[in-house]
Amino acid sequence: MLNGLTRVSTSSELESILDIVQSSGEIAVVFISPSIGDLETITSETQRRQLRIAGIPRGGYTILPAIPLYDDELLQMCERYTAANDYEKAQIRDSLFMREYPLFAYSVRNHKALFHPADYVSRILQFCSYYVQAPDADVLSLLDRSPFLHISPIKEICTHIRLIARGTPLAPEDSESPAPEQLRFHAESDAEKLAAERAGAMSIATSSGGASETEQLSLFSGVVPSALFQKDAVEEVDKDTEETMVDLTGEETVDAVHSFQAEYLTLDGLELVTKAAIFYDREGEGQRIVAVYIPGGVPEDTCRAAAAVLEPAATKKNLRALTNGGLPPDTGLVGYYDYLTNPTRHKCRETEFSRRNWGLLAQSEPLLKHLDKLYSQLAPMHHHLQKVAIPSQYQLCGTVFSTITVNRNFRTAVHTDKGDFRSGLGVLSVINGEFEGCHLAIKKLKKAFQLKVGDVLLFDTSLEHGNTEVINPEIHWQRTSIVCYLRTGLMSSVCEMERRKHLNRLILQQLRNTEVLNTTVNINGADSSLPPLFVPTRLASHLAPVQLAALGFIVERTEKQSGCVVAMTMGLGKTLVALTLCFSQLHLAPQADILILTPKPIISHWVDEKNKWAMHGLHFPHFVASDGLNSLEFEQQLLEYERQKNNEKPKLGHVFVINGEYLAGFLRRFKRFTPLLIIVDEGHRVAAKGNKLTESLDRLRCNLRIVLSGTPLQNDASELYRLVGWVNKGVGRVLPPKRFQELANDINQFVEGDDGAFYNAVMAQEYIQDWMRGFVFREMENDLPPLHDYLLICGSSDVQREYEEKLGLTETTMTALKATEHRPHHLSTHPACYLAFISDSYQSMVSGWTVRAQANTSRMRVSQLEEIDTMRLEHYVQMVENEQLDTFIDLSGKMRVLVDIVLRVQARKEKLIIFSLYVGSQDLIHRTLTALRVCTFTVRGRDSQDRRRRAMQEFSENKDLIVLVLSTKIAAYGLDFTAANHVVLFDSWWNPQVDAQAIARAYRRNQRKPVTVYRLISATENKFVLSSQTRKIALFKCILHERTSRQALPDELEDCAANEKDEERRSFWAKLKTTLLAGGTRALLNVYRYQESVRESE
């Protein structure tokens, strides 16, 4: 039924009529007929093009152009026009041609417009003016003659203004219109209501008291406002104790002071700058602007007018005593601030002074506009990046500033400013006073800048700076200065989610109790400053707050022609975020194309997600995926696209989901392919140096680039730099690669154990975080059940120790082994796995646990084993065949621990996933567990997508299937195994994010149980891998979790077996520690909590 309602074929005659409306701006009347189509066809195609439809004349329908203004803009314009005299009305009509119409550009995309949107708006204004003044008798007749009275928001606006002007209600009695300030629900009309009624009639429940499944799934049945969003996605407001008025003044932190002893600068050793100049931090490669000095940059009268309003903001209630010799100075904040560390629900909002004085602050607008203009002229790239980054609702007077620090008679000690946007600059100006000296000095430059009233300094606030001495301080002196900047905390995921909840509450307020009948809703419609964000009405309630916040972050960047990185921890639903973004973009630009690049194993996951959410309204005209399951269908879709590109058929939007290996061939075939949007899943791949994928993507003319990654840092910080630089090319011009690498080295030095590097590491960490916040949406936390993550150090049997000695394996020699040396890993699995590996006998092991070679080459390799090795291998095979399983298992510490874990999980009637990097280990584990009669299924990297899908379904539905054995590096991606709540990492890789991806197959959305992770580590071969992992995890925490972290030293790790809080688990650890392997070594030597392998600094 859904497909029938949402995918209708369109007649060529109807297409031609709608093309004319869209291009000419004229209205058209259509009637249901075989050549035009039925009502569903007409409404569906009209909606897709964003045209409007009215249910007149009788028996027919009138098609109108899209309205090129947001609802609140149109309301304000109509109110002004209806209240104006004839001369003023002419001026208003003339001014229509001087403004921009972004909605118009969207609605006529790929159609050459033959009319100016101002003409259409003028017609609406004139109609509204006539309607408001018309006699009651004429109003009634207008219902049958004017289609404007049948479309939203025009009919609501006319009603509202007439009611205020004349006290006469709107004549139409059949309209249950929401308030005129409602957000725009796309193409609301009489005709659409008729379609809704028809669909609703098809889905009425026949059973007593209950709704049928059809009714619940119908896209045309109404949605009550309370069901539009998840409950926790809507802001809660306690009217009795309104938290937005809580006084937090004085708790803001804007400085980073690096000593408890205040350091004051003097002019000694500093050059005094008095002439306009630009300063860089170094010569040659890697230089960047750190200061721009503009004496007399702002007229003095502009400064003093603003000072009269801003000076009262400077009080002694603040936390800046350390920058004033221990005494609180006169200082304060104006605008917006991020109270992220305060225990209040509303963390991102106006300062108290701003809340109380918004009306007066308008007098400071000329100053702010002037400073903003100077900034854009003298540091254009910094200004551009700041304009891209700043959320619209935090812009002061439409500038790139969110916050102003006001200082009065305050000679600051040496400090750096904390929390400023590092791709931008702070803008300092003295706006009032009589004084001598008190110059602003920057230590690194060895320069002091003379600042009098009207002088301006743009500078990098992360550099240590302070004021020089005041000359003749005994004479009464006065000095008021301001610093304007962007607070990066306002772009945090906390603020994004808070803002999203606030917008959702406004939407529900505007809807009041009106049932939502439309299939699509603009969830940004409550704030006209935000770009539109359309989502299917029935999908909105399935989007978690973090997903809605991520969508809001993305569309604000794309509206400003910038990309971004979406760094959400695995399992939070990045794919649904991206699909919803695609839906909104195609809703606004129905003929555009979108390119999604993803690893081949994940393509089927995208298809599954698209199909899963289709029942909630997430539909696309063409969704083309190269998943390899149906190559004929894929080719047919490409041929259809070719016909549309060649104008043989009407062009519709396409979403292409392809893997990077196919991209070059795709671009050769479609040489003029120009996507509106590029999304790269597992986007850390574009961070690699010399990446051919990046080279191919760079040839596409597309600025809107979105990177999705739960693990944007894989090995080092430079990867994040390359990611951000790829989504926005401008960042490299304000932070050169050489400078970023210096910062990364400071962090790495501390991460690797140099405690003396702590101060530099903290400074570098804060700088990088403040630099990337405008372009990286980070949400590394989740609200999933608890995760218990353990390191299990396993012993070695006597046979394993014998081979370790032969290989010369010690903790020291392991550090010298290459990553391609796999013998130690196979030996840690089991001696049988090691012997099979060096004899290349995998194939025969899989086929029947025999070492009989099938080819001369294999015979030669087997014969190269020493005689005792050959005998041992045959003996091990016989052990399994003769069901001497305990003896066989006790030859390996890892295998013994693994089997006991599996049997424990089986006894608890739970499920387990085992990840391993090596085919030999996977085979041995599978055979051993099968011999133990544990129902086990194995998925390897070479397995087809269909097999993987069947594995997911079987594992979820078959209660007897206890264990899945998966390939870590390949099968871990794109799979959902939340049926399991135990995960074993049988071996670990150098990159901890590979292991993290594996764990996320079970620990993700929809997981309802606590998850336990067991990382099996041998005493020798895996310890160096663990050391490499913890270093990278510490780096990851430093940069993405904002926690200064380092590797734990060996003596800092504490065995947790004895103090385990869970009694059953404590007993289990004790049992494993008393279990002996062949040769008498304990199977389990130590148990550590994995998170303790990385230490966070206070």
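Heads up, the Cβ atoms here are built off N, Cα and C, so glycines get one too.
This is the original sequence, none of the listed changes applied.
According to Swiss-Prot, the features are:
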MUTAGEN   His415 to Ala  Impairs DNA base J biosynthesis
BINDING   His415, Asp417, His465  Fe cation binding site
MUTAGEN   Asp417 to Ala  Impairs DNA base J biosynthesis
MUTAGEN   His465 to Ala  Impairs DNA base J biosynthesis
MUTAGEN   Val483 to Ala  No effect; when associated with Q-548
MUTAGEN   Leu548 to Gln  No effect; when associated with A-483
DOMAIN    555-730  domain 'Helicase ATP-binding'
BINDING   Met568, Thr569, Met570, Gly571, Leu572, Gly573, Lys574, Thr575  ATP binding site
DOMAIN    897-1057  domain 'Helicase C-terminal'
Could you state the CA-to-CA distance between Leu572 (ATP binding site) and Val483 (mutagenesis position) to the nearest Å?
38
Tell me the Cβ neighbour count for Leu572 (ATP binding site), meaning other Cβ atoms within 10 Å of its Cβ, over all protein chains shown.
23
Could you tell me which of these recorded positions, Val483, Leu548, Met568, Met570, has the greatest number of Cβ atoms within 10 Å of its own Cβ?
Leu548
Just give me the nearest neighbour of Thr575 (ATP binding site) among the mutagenesis positions His415, Asp417, His465, Val483, Leu548, Cα to Cα.
Leu548
Secondary structure at Thr575 (ATP binding site), reduced by DSSP to three states:
helix
Given a separation of at least six residues and a C-beta threshold under 8 Å, show me what packs close to Gly573 (ATP binding site) in the same chain.
Ala544, Val546, Gln547, Arg1005
Give me the Cα-Cα distance between His415 (mutagenesis position) and Lys574 (ATP binding site), rounded to a whole Å.
39
Starting from the Cα of Asp417 (mutagenesis position), work out which of the recorded positions (His465, Leu548, Met568, Met570) are within 10 Å.
His465
Arithmetic mean of per-residue pLDDT over the domain 'Helicase C-terminal' (897-1057):
80
I want to verify one value. Collapsing DSSP to three states, which class is Leu548 (mutagenesis position)?
helix
Take the C-alpha atoms of Leu548 (mutagenesis position) and Gly571 (ATP binding site) and report the distance between them in angstrom, rounded.
15
Cα-Cα, whole number of Å: Met570 (ATP binding site) versus His465 (mutagenesis position)?
41
Compare the C-alpha of His465 (mutagenesis position) with the C-alpha of each of the binding-site residues Thr569, Gly571, Lys574, and give the closest one.
Thr569
Excluding Met568, Thr569, Met570, Gly571, Leu572, Gly573, Lys574, Thr575, please set out which residues of the same chain place their CB within 8 Å of the center of the CB atoms of the ATP site, keeping sequence order.
Gly710, Ala1000, Arg1004, Arg1005
Out of Met568, Thr569, Gly571, the binding-site residues in the record, which is closest to Val483 (mutagenesis position) when you go by Cα distance?
Met568
